[in-house]
Amino acid sequence: MSPKRIISTPLAPQPIGPYSQAVQVGNTVYLSGQIGMNVRTNEMVTGPIRDEAQQAFTNMKAVVEASGAKMSDVVKVNIFIRNFNDFPAINDVMKEFFQSPFPARSTVGVAELPKNARVEIESIVVIE
């Protein structure tokens, strides 16, 4: 088994619990969930869900790039949302960060998320 490497960047919010921003094993990187927290203020982005989702994807991108990968290397995205009425807006934001062919994806409705977030995004990256 390949040794694991911990990925950490100051360009994304620091973990709010006992976990790493990402862990790399071999050429696969497993990203922890990112929420719409502004890294400079450590406050949640307020306003439309679109703004919160953009911040969550921006945070995810920072961790992806800290691993040495690109967003086009993302193979799987898991999105957790509190309200499925937000689904179309989150889809629109995702298209700002990914182009076809899109990564595989699951979207799961949940009752609550950390910091009262409305969306949380985790992903798996394979570095070629």
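In case you wondered, yes, glycine gets a Cβ from its N, Cα and C as well.
Record note (Swiss-Prot) on the mutagenesis of Tyr19 to Ala: Loss of imine deaminase activity; when associated with A-33; A-59; A-91; A-105; A-114 and A-120. As a published mutagenesis entry, Gly33 to Ala appears in Swiss-Prot alongside the note: Loss of imine deaminase activity; when associated with A-19; A-59; A-91; A-105; A-114 and A-120. Looking at Swiss-Prot, the entry for mutagenesis of Asn59 to Ala says: Loss of imine deaminase activity; when associated with A-19; A-33; A-91; A-105; A-114 and A-120. Swiss-Prot gives this note for the published mutagenesis Asn91 to Ala: Loss of imine deaminase activity; when associated with A-19; A-33; A-59; A-105; A-114 and A-120. One mutagenesis experiment catalogued in Swiss-Prot, Arg105 to Ala, is accompanied by this note: Loss of imine deaminase activity; when associated with A-19; A-33; A-59; A-91; A-114 and A-120. Per Swiss-Prot, mutagenesis Glu120 to Ala is noted as: Loss of imine deaminase activity; when associated with A-19; A-33; A-59; A-91; A-105 and A-114.
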Check your understanding: Nearest to Glu120 (mutagenesis position) by Cα, among Tyr19, Asn59, Arg105 (mutagenesis positions)?
Key -> Asn59
Exercise for review: List the same-chain residues at least 6 positions away in sequence whose Cβ sits under 8 Å from the Cβ of Asn59 (mutagenesis position), in sequence order, or say none.
Suggested key: Ala12, Pro13, Gln34, Ile35, Gly36, Met37, Val39
**Study point:** Residue pair Tyr19 (mutagenesis position), Arg105 (mutagenesis position) - Cα distance, angstrom, rounded
**Key:** 22
Review point. At the Cα level, what's the spacing in Å between Arg105 (mutagenesis position) and Asn91 (mutagenesis position), rounded?
Key: 11
Exercise for review: Would you mind pulling the DSSP three-state label for Asn59 (mutagenesis position)?
Suggested key: helix
Check your understanding: Roughly how many Å separate the Cα of Gly33 (mutagenesis position) from that of Asn91 (mutagenesis position), to the nearest whole number?
Key -> 17
